[in-house]
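Trainee: This is the structure I have questions about; it appears just below.
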Amino acid sequence: MSLTSSSSVRVEWIAAVTIAAGTAAIGYLAYKRFYVKDHRNKAMINLHIQKDNPKIVHAFDMEDLGDKAVYCRCWRSKKFPFCDGAHTKHNEETGDNVGPLIIKKKET
């Protein structure tokens, strides 16, 4: 085997390894971007309400509701858990379409 053919094989080997490494890097970055999900939601919904609780739950007796009750679902209301219309500004800023939860007695 001459020096020229050995050198040629080495150049081909380096080129093949470079292409394989580049392809592997692009594949890894694509995998991380599209398939690996971060378990923490980067756009938190609840920004300031009862942050010391692991889960926020509000329960109401049906008898206490009266004829109609309107509850916040965007977590932006100053009267939380009741809706004050803050979702309108939230929807304009984010392009979201969230609205309140409205509970009313059935007409008999």
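Note: Cβ is positioned from N, Cα and C throughout, glycine not excepted.
In this structure the noted substitutions are not present, so the sites keep their original residues.
Residues or ranges marked as active site, schiff-base intermediate with pyridoxal 5'-phosphate in Swiss-Prot (evidence: experimental evidence): K55. Look at Swiss-Prot and you will find C72, C74, C83, H87 tagged as [2Fe-2S] cluster binding site, backed by experimental evidence. Among the mutagenesis experiments that Swiss-Prot reports, K55 to I is described with the note: Fully incorporates and stabilizes the [2Fe-2S] cluster upon in vitro reconstitution. Abolishes alkaline pH dependence of the midpoint redox potential of the [2Fe-2S] cluster; when associated with Cys-87. Among the mutagenesis entries in Swiss-Prot is K55 to E, noted as: Slighly reduces the transfer rate of the [2Fe-2S] cluster. The annotation that Swiss-Prot gives for the mutagenesis experiment C72 to S reads: Abolishes absorption in the 300-500 nm range. Under its mutagenesis annotations, Swiss-Prot gives C74 to S the following note: Abolishes absorption in the 300-500 nm range. According to Swiss-Prot, the mutagenesis experiment S77 to A carries this note: Fully incorporates the [2Fe-2S] cluster upon in vitro reconstitution. Slightly affects neutral pH dependence of the midpoint redox potential of the [2Fe-2S] cluster. The mutagenesis experiment C83 to S is recorded by Swiss-Prot, whose note states: Abolishes absorption in the 300-500 nm range. Under the heading of mutagenesis, Swiss-Prot lists D84 to N and annotates it as follows: Fully incorporates the [2Fe-2S] cluster upon in vitro reconstitution. Does not affect absorption in the 300-500 nm range. Slightly affects neutral pH dependence of the midpoint redox potential of the [2Fe-2S] cluster. Quoting Swiss-Prot on the mutagenesis of H87 to C: Fully incorporates and stabilizes the [2Fe-2S] cluster upon in vitro reconstitution. Abolishes alkaline pH dependence of the midpoint redox potential of the [2Fe-2S] cluster; when associated with Ile-55. Markedly decreases the transfer rate of the [2Fe-2S] cluster. Abolishes iron transfer to the mitochondrial matrix.
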Trainee: What's the CA-CA gap between C72 (mutagenesis position) and K55 (mutagenesis position) in angstrom, rounded?
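Mentor: Rounded to the nearest whole number, the Cα-Cα distance is 16 Å.
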Trainee: Under 8 Å Cβ-Cβ from H87 (mutagenesis position), six or more apart in the same chain: what's there?
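Mentor: Same-chain residues close to H87 (mutagenesis position) (Cβ under 8 Å, separated by 6 or more) are C72, R73, C74, R76, S77, V98, G99, P100.
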Trainee: Compute the C-alpha separation of C83 (mutagenesis position) from K55 (mutagenesis position), stating it in Å without decimals.
Mentor: 19
Trainee: Which chain neighbours of the [2Fe-2S] cluster site, leaving out C72, C74, C83, H87, have a Cβ atom within 8 Å of the mean position of the site's Cβ atoms?
Mentor: Y71, R73, W75, R76, S77, D84, G85, A86, H90, V98, G99, P100
Trainee: Reported as an integer number of Å, what is the Cα distance between D84 (mutagenesis position) and K55 (mutagenesis position)?
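Mentor: Cα to Cα, D84 (mutagenesis position) and K55 (mutagenesis position) are separated by 22 Å.
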